[in-house]
Amino acid sequence: MTNLRKSHPILKIINSSLVDLPVPVSISSWWNFGSLLMACLAVQILTGLFLAMHYTSDTATAFNSVTHICRDVNYGWIIRYLHANGASMFFICLYLHIGRGLYYGSYLYSETWNIGILLLFATMATAFMGYVLPWGQMSFWGATVITNLLSAIPYVGTDLVQWIWGGFSVDKATLTRFFAFHFLLPFIIAALAMVHLLFLHETGSNNPTGIPSDTDMIPFHPYHTIKDILGLMLMLSVLSALVLFSPDLLGDPDNYTPANPLNTPPHIKPEWYFLFAYAILRSIPNKLGGVLALVLSILILAVIPFLHTSKQRSMMFRPLSQCLFWILTSDLLILTWIGGQPVEHPYIIIGQVASIMYFTIILIIMPLTSLLENHLLKW
């Protein structure tokens, strides 16, 4: 008699994805982040569901409902801070996952990579709308500034912004629709993640060497389940420490002030995980140019597979490309720092140089370096 997990219509799908899936023997802990992201999404959906039971999406009561959750609901404070800091963990895992893909050449699985880019955009949209919901000062002004960027689109821009706002300013209609979309999008993200996984299992996982490993595979369970559980424990430890010891470390104090349309905060800035893109946006003096640069800073990921000029897939044996990769990482950290600083000298020029560096490294220097490495290896 065949094993039930191999014959049952539903169980065999789970079995082929999580139990008997052949996985390269050489993959390292950098391959843990997919499962960590699914864990983050599960935490976010669960905590979000419990928060939605007590939250009211009305401008008059939204701020007070969040206060009520933290003060009066049993363990409301921990649910709220798990949700807020869970988003930060989500983006840390997301950026490390993308970095891994860039370093080891996983972007050559184009369908998986493109679905991943869609997932990134969906996650960013969800996080942005979630930041608006507590209806603090930074929520209101962040929503006003970021949605207003769409007015840079020629001809239809102003109408588009008013259509999104549901009026002539960010108000009750905006908050209600943002809550609706913020609730809906995580389920779309979960569906996209399934498609992401489906395409990945069509090709099989990449590995650190970048060399096909069809002859050297091991089953996912128990080897990688144990490895993933270790990563999960480490991530949950960090998240717990963040939530229990300094829950407001990554937040903005301005968001503890109720939204006031008549009083602009001194420095309007998004959450830390958007600061690199915000710095690129601010580094261009022209509004439309800034918006284009902002979108392209993420959309540039879609171009990377076409810029792969190396004869080797992974950067594991390419020291010059490795140096460039870590320069790019440092550049992104500099942009993140600049995004949180006021618009004044010397931050303006540092932001502009870092923005130019970001696009130049990806579009010009990396492909040329790969060609040089091919030449040095006489390929």
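Every residue gets a Cβ built from N, Cα and C, even glycine.
Substitutions noted, but not modelled.
In sequence order, GLN44, THR47, GLY48, LEU51 make up the list of same-chain residues 6 or more apart from HIS83 (heme b b562 binding site) whose Cβ falls under 8 Å from its Cβ. Positions annotated as heme b b562 binding site by Swiss-Prot: HIS83, HIS182.
The heme b b566 binding site annotation in Swiss-Prot covers HIS97, HIS196. Annotation note: HIS196 (heme b b566 binding site) sits in a helical segment as assigned by DSSP.
For HIS201, the entry in Swiss-Prot reads ubiquinone binding site, with the evidence type similarity to another entry. Close to HIS201 (ubiquinone binding site) in the fold, though at least 6 residues off in sequence, lie SER16, SER17, LEU21, each with a CB less than 8 Å from its CB.
Natural variation at this site is recorded by Swiss-Prot as LEU150 to Arg, annotated: In strain: Isolate TK 17633. DSSP assigns LEU150 (variant position) to a helix in the three-state reduction.
Neighbour list (HIS97 (heme b b566 binding site), Cβ cut-off 8 Å, at least 6 residues apart, same chain): PHE33, GLY34, LEU37. Note: the Cα of LEU150 (variant position) and the Cα of HIS196 (heme b b566 binding site) are spaced 29 Å from each other. If you take the Cα of HIS182 (heme b b562 binding site) and the Cα of HIS196 (heme b b566 binding site), they are about 21 angstrom apart, rounded to a whole number.
For LEU150 (variant position), the count of additional Cβ atoms within 10 Å of its Cβ stands at 17 [all protein chains shown].
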